Amino acid sequence: MADQLSEEQIVEFREAFSLFDKDGDGSITTKELGTVMRSLGQNPTEAELQDMISEVDADSNGNIEFKEFLGLMARKLRDKDSEEELKEAFRVFDKDQNGFISAAELRHVMANIGERLTDEEVGEMISEADVDGDGQINYEEFVKCMMAKKRRKRIEEKREHDGGSRTKSAGPSAAPASKRGQKCVIL
């Protein structure tokens with residue numbers, strides 16, 4: 001994945017990484033990860049940082065090597081690139097273009113892709129993503145839902161690849177997926 005980065009990006013990331021690699025051993029602590037990323041213009045939440053650490057700190061030693069960091073940054077930039085895709089997906093669901101996905105719009109789109117849903121299933125899907133409780137999904141809620149789903153999928157893929165021997169760290173992402181948007185909607 002780091003092979004998707006330009007030489008210029010790698011140099012920039014190395015410089016930022018090196019600032020926090022106090023002893024020059026090629027690794028930073030997981031606690032420093034957020035600071036390094038913010039110095040590069042990223043603004044990860046604590047939950048995102050925990051998910052990222054779960055992805056790369058395979059030996060749970062609290063250190064992240066530069067190669068692992070490059071992989072994280074490449075994924076973060078790729079996620080940023082997919083913002084246009086998310087906007088387009090939201091427009092597909094938001095049939096009346098009012099900035100919200102209603103239960104009726106969700107049911108309509110899901111039916112068009114061959115997913116017949118009961119009223120209860122539609123209600124569950126809406127409530128999973130509906131942070132403000134207004135009964136609809138706005139764009140911000142849609143993006144959070146989709147990005148969280150992507151992160152969970154990457155973590156699950158890594159676990160399967162690693163043999164599933166690790167458990168999730170404590171924090172928001174430690175809740176069972178079924179309680180944290182597993183049905184989160186949509187794609």
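Glycine too: its Cβ is placed from the backbone N, Cα and C atoms.
According to Swiss-Prot, the feature Ca(2+) 2 binding site maps to Asp57, Asp59, Asn61, Asn63, Glu68. In this chain, none of the residues that are 6 or more apart from Asp59 (Ca(2+) 2 binding site) has a CB less than 8 Å from its CB.
Sequence-distant neighbours of Gln136 (Ca(2+) 4 binding site) (same chain, six or more apart, CB under 8 Å from its CB) are Phe100, Ile101, Ser102, Ala103, Ile126, Asp130, listed in sequence order. Positions annotated as Ca(2+) 4 binding site by Swiss-Prot: Asp130, Asp132, Asp134, Gln136, Glu141.
A Cβ distance under 8 Å defines the sequence-distant neighbours of the domain 'EF-hand 1' (8-43), meaning residues of its chain 6+ beyond its ends; these are 2, 49, 52-53, 57, 62-66, 69-70, 72-73, 76-77. What Swiss-Prot records for 8-43 is domain 'EF-hand 1'.
Taken from Swiss-Prot, the feature domain 'EF-hand 4' applies to 117-152, supported by sequence analysis. Summed and averaged per residue, pLDDT over the domain 'EF-hand 4' (117-152) gives 85.
One mutagenesis experiment catalogued in Swiss-Prot, Ser27 to Cys, is accompanied by this note: No effect on CAMK1 activation. The Cβ of Ser27 (mutagenesis position) lies under 8 Å from the Cβ of Asp21, Asn63, Ile64, Glu65, Phe66, each of these being in the same chain and 6 or more residues away along the sequence.
What Swiss-Prot says about the mutagenesis result for Asn63 to Thr is this: No effect on CAMK1 activation.
Mutagenesis annotation in Swiss-Prot: Lys67 to Pro, described as No effect on CAMK1 activation; the structure shown retains the original residue. Taken residue by residue with DSSP, Lys67 (mutagenesis position) is part of a helix.
Close to Ala111 (mutagenesis position) in the fold, though at least 6 residues off in sequence, lie Leu117, each with a CB less than 8 Å from its CB. The mutagenesis experiment Ala111 to Thr is recorded by Swiss-Prot, whose note states: No effect on CAMK1 binding. Decrease in CAMK1 activation. Loss of CAMK1 activation; when associated with D-123 and R-127.
In this structure, Gly123 (mutagenesis position) is part of a helix by DSSP. Residues within less than 8 Å, Cβ to Cβ, of Gly123 (mutagenesis position) and separated from it by at least 6 positions along the same chain comprise Ala103. Listed in Swiss-Prot is the mutagenesis experiment Gly123 to Asp, annotated as follows: No effect on CAMK1 binding. Decrease in CAMK1 activation. Loss of CAMK1 activation; when associated with T-111 and R-127.
As a published mutagenesis entry, Ser127 to Arg appears in Swiss-Prot alongside the note: No effect on CAMK1 binding. Decrease in CAMK1 activation. Loss of CAMK1 activation; when associated with T-111 and D-123. Spatially close to Ser127 (mutagenesis position) yet at least six residues away along the chain is no residue at all, judged by Cβ distances under 8 angstroms.
Here Asp134 (Ca(2+) 4 binding site) comes close to Phe100: these same-chain residues lie at least six apart in sequence, with C-beta atoms under 8 angstroms from its C-beta.
Broken down with DSSP, the domain 'EF-hand 4' (117-152) shows 25 helix, 2 strand, 9 coil. Listed in sequence order, Thr30, Asn63, Ile64, Glu68 are the same-chain residues at least 6 apart in sequence whose CB falls under 8 Å from the CB of Asp57 (Ca(2+) 2 binding site).
Lys67 (mutagenesis position) sits 16 Å from Asn61 (Ca(2+) 2 binding site), taking the C-alpha atoms as the reference points. Using a 10 Å radius centred on the Cβ of Asn63 (mutagenesis position) and all shown protein chains, the other Cβ atoms total 17.
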